[in-house]
Amino acid sequence: MSRLDKSKVINSALELLNEVGIEGLTTRKLAQKLGVEQPTLYWHVKNKRALLDALAIEMLDRHHTHFCPLEGESWQDFLRNNAKSFRCALLSHRDGAKVHLGTRPTEKQYETLENQLAFLCQQGFSLENALYALSAVGHFTLGCVLEDQEHQVAKEERETPTTDSMPPLLRQAIELFDHQGAEPAFLFGLELIICGLEKQLKCESGS
């Protein structure tokens, strides 16, 4: 049996997450999957919260590819691309949004967040509004993915409701959403946030 290290623990935990979801993910089940005694895991993850924090970081490291603005990128495009990349990372694993809930920046992420704030401040945002802009986009993205992933679970567990008895506009709206999926609604909301931030920035600058 190969030596157990944190990388192997995290990889196995992500596999288990996809199999059983966040509610079924326990250190006991993870230990069984790894073929070790549960106390052995405590050398690598102290408890489930520590495990979830580690999984959240791993998802971002693997799938979030647009942390910082590219050279010449506008702040609007940066926020768009950052949000899309964050969404992809959350969708990369079952219950990805739930895993990310309640996490806090790690020391490894400090420089990235500092660069994001500095970039927005250079574009004319106050520090306060730069913080709120990043928070608004991040929380919106997280909420959209959380709803999307929960909707998929609920859809599998309940009978598909008939739309025959619904009023016509509601029926068309539901059929449209079911056909298009969640991404168009996410992109629409993201653009509304960015438009609002543009207006706020103009008010701040007096233009």
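Each Cβ is built from the backbone N, Cα and C atoms, and glycine gets one as well.
If you look up Swiss-Prot, you'll see His64, Asn82 marked as tetracycline binding site, on the strength of similarity to another entry. On its own chain, His64 (mutagenesis position) has Ser85, Phe86, Cys88, Ala89 as residues at least 6 apart in sequence with a Cβ closer than 8 Å to its own Cβ.
Under the heading Mg(2+) binding site, Swiss-Prot lists His100. Around the Cβ of His100 (Mg(2+) binding site), a 10 Å sphere holds 23 further Cβ atoms from the protein chains shown.
The domain 'HTH tetR-type' annotation in Swiss-Prot covers 3-63, and the record cites sequence analysis as its basis. Taken as a whole, the domain 'HTH tetR-type' (3-63) shows an average pLDDT of 93 in this prediction.
Annotation of the mutagenesis experiment His64 to Tyr in Swiss-Prot: 1000-fold reduction of affinity for tetracycline. According to DSSP, His64 (mutagenesis position) sits in a coil region rather than a helix or strand.
Taking Cβ-Cβ distances under 8 Å and a sequence gap of 6 or more within the same chain, the neighbours of Asn82 (mutagenesis position) are His66, Phe67, Gln116, Val137. In the three-state DSSP scheme, Asn82 (mutagenesis position) is classed as helix. The annotation that Swiss-Prot gives for the mutagenesis experiment Asn82 to His reads: 100-fold reduction of affinity for tetracycline.
Residue density at Thr103 (mutagenesis position): 16 other Cβ atoms are found within 10 A of its Cβ, drawing on all protein chains shown. For the published mutagenesis Thr103 to Ile, Swiss-Prot gives the following note: <10-fold reduction of affinity for tetracycline.
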